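A.B. asks: Feature list, courtesy of Swiss-Prot:
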type	residues	note
BINDING	Glu49, His57, His59, Asp107	divalent metal cation binding site
BINDING	Gly222, Asp223, Ser224, Arg225, Thr226, Gly227, Lys228, Thr229	ATP binding site
DOMAIN	8-116	domain 'CRESS-DNA virus Rep endonuclease'
VARIANT	Gly34 to Arg	In strain: Infectious clone pBCT028
VARIANT	Gly93 to Arg	In strain: Infectious clone pBCT028
VARIANT	Glu144 to Asp	In strain: Infectious clone pBCT028
Amino acid sequence: MPPTKRFRIQAKNIFLTYPQCSLSKEEALEQIQGIQLSSNKKYIKIARELHEDGQPHLHVLLQLEGKVQITNIRLFDLVSPTRSAHFHPNIQGAKSSSDVKSYVDKDGDTIEWGEFQIDGRSARGGQQTANDSYAKALNATSLEQALQILKEEQPKDYFLQHHNLLNNAQKIFQRAPDPWTPLFPLSSFTNVPEEMQEWADAYFGVDAAARPLRYNSIIVEGDSRTGKTMWARSLGAHNYITGHLDFSLRTYYDEVEYNVIDDVDPTYLKMKHWKHLIGAQKEWQTNLKYGKPRVIKGGIPCIILCNPGPESSYQQFLEKPENEALKSWTLHNSTFCKLQGPLFNNQAAASSQGDSTL
């Protein structure tokens with residue numbers, strides 16, 4: 001008789017399958033973590049799967065820091081903590097960690113420990129192709145999940161094109177801002193000047209499709225604590241810009257109805273995007289501090305809020321001789337309103353909101 005072939009596996013990544021294994025994922029993970037190997041464990045992922053016959057199976061991806069040589073076929077046997085039963089796995093070297101991880105992930109009932117290790121075979125894809133990977137990334141539920149898929153399955157692209165991948169993923173997975181919840185109902189503002197109310201009614205009082213193209217913006221000047229910010233932010237979905245301009249995808253959204261620009265120095269706005277913003281211009285480009293230039297969809301008006309004074313008043317700023325041409329343009333593209341008092345009734349606000357201020 002020919003000699004019996006000895007069991008021997010030499011691998012850095014190991015794929016284990018435990019048929020008819022009644023252990024929970026957590027019990028299996030604890031026991032596998034306790035197995036002594038000649039190389040440190042880096043990552044373990046375990047999936048529990050019910051086969052057609054109703055029997056539970058466990059699938060395990062084990063990644064190590066370096067290659068190990070396994071000659072003990074019983075090394076990965078698991079033991080039931082409640083009865084006299086041993087569970088012996090099928091043991092294979094994992095040629096493509098990404099393929100095995102995808103297989104283990106397929107039913108979703110998983111547990112993992114450590115950090116998944118990208119290997120060179122993942123770059124060649126095994127059964128993965130670039131189109132498969134990018135299709136999977138597009139179907140991901142979040143930016144983070146999409147980038148992780150590409151990191152695991154297309155590591156060359158991830159390393160060499162990370163900036164482009166991140167920029168594109170941010171655009172694809174950009175979510176609408178969480179709606180801002182007004183502290184006070186719009187009905188609280190009972191002293192809104194007629195020109196402000198007319199401006200708001202003409203824009204927010206009609207269907208979006210019926211709104212005029214490049215609707216004029218409005219510049220509201222008034223003392224602090226007159227309620228102008230709360231009023232402006234209570235009208236609908238908006239971008240809120242204060243202090244400085246940040247058009248990154250984290251803070252500025254295209255799919256809103258208007259912009260609120262609050263306490264932005266007019267000198268600063270003149271150097272940046274005065275005409276783009278106040279003129280509700282469409283499809284304009286801005287440079288980002290981090291990342292490539294971004295094209296802003298635009299086409300929405302602004303409510304600009306400012307305080308009186310030579311450094312903050314937009315009206316005083318435009319009266320300067322060097323701003324004569326800008327003043328003429330701004331008067332054609334916006335409405336000015338100077339508040340004479342609070343936009344709310346002090347007594348009514350006090351009785352309904354206690355010590356709160358608008």
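For all residues, glycine too, the Cβ spot is worked out from N, Cα and C.
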A.B. asks: Which one is it: of the binding-site residues Asp223, Gly227, Thr229, whose Cα lies the shortest distance from the Cα of Gly93 (variant position)?
C.D. replies: Thr229
A.B. asks: Return only the integer: C-alpha distance in Å from Gly227 (ATP binding site) to Glu49 (divalent metal cation binding site).
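C.D. replies: If we compare the Cα positions of Gly227 (ATP binding site) and Glu49 (divalent metal cation binding site), the gap is 59 Å.
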A.B. asks: Pop the Cα-Cα gap between Asp107 (divalent metal cation binding site) and Arg225 (ATP binding site) into the table, whole Å please.
C.D. replies: 56
A.B. asks: Fill in the CA-CA distance, Lys228 (ATP binding site) to Glu144 (variant position), as an integer in Å.
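C.D. replies: About 38 Å separates the two Cα atoms.
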A.B. asks: Beyond the listed site residues Glu49, His57, His59, Asp107, identify every same-chain residue whose Cβ lies within 8 Å of the center of their Cβ atoms for the divalent metal cation site.
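C.D. replies: Here the nearby residues are Ala47, Arg48, Leu50, His51, Pro56, Leu58, Val104, Lys106, Asp109.
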A.B. asks: Enter the number of other CB atoms within 10 angstroms of the CB of Gly222 (ATP binding site).
C.D. replies: 21
A.B. asks: Per DSSP, what is the residue tally for the domain 'CRESS-DNA virus Rep endonuclease' (8-116) in helix, strand and coil?
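C.D. replies: With helix first, then strand, then coil, the domain 'CRESS-DNA virus Rep endonuclease' (8-116) has 18 helix, 48 strand, 43 coil.
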A.B. asks: Among all chains shown, work out which of the recorded positions Gly34, Gly93, Gly227 has the most CB atoms within 10 A of its CB.
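C.D. replies: Of the recorded positions Gly34, Gly93, Gly227, the most buried by Cβ count within 10 Å is Gly227.
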A.B. asks: Nearest to Thr229 (ATP binding site) by Cα, among Glu49, His57, His59, Asp107, Glu144 (recorded positions)?
C.D. replies: Glu144
A.B. asks: Give the sequence-ordered list of residues that share a chain with His59 (divalent metal cation binding site), lie 6 or more positions from it, and have CB atoms under 8 Å from its CB.
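C.D. replies: In sequence order, the residues whose Cβ lies under 8 Å from that of His59 (divalent metal cation binding site) (at least 6 apart) are Phe15, Leu16, Thr17, Tyr18, Ile46, Ala47, Glu49, Tyr103, Val104.
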A.B. asks: Which residue, of the binding-site residues Ser224, Thr226, Thr229, has its CB surrounded by the fewest other CB atoms within 10 A?
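C.D. replies: Taking Ser224, Thr226, Thr229 as the binding-site residues, the minimal 10 Å Cβ count falls on Ser224.
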A.B. asks: What three-state class does DSSP give Thr226 (ATP binding site)?
C.D. replies: coil
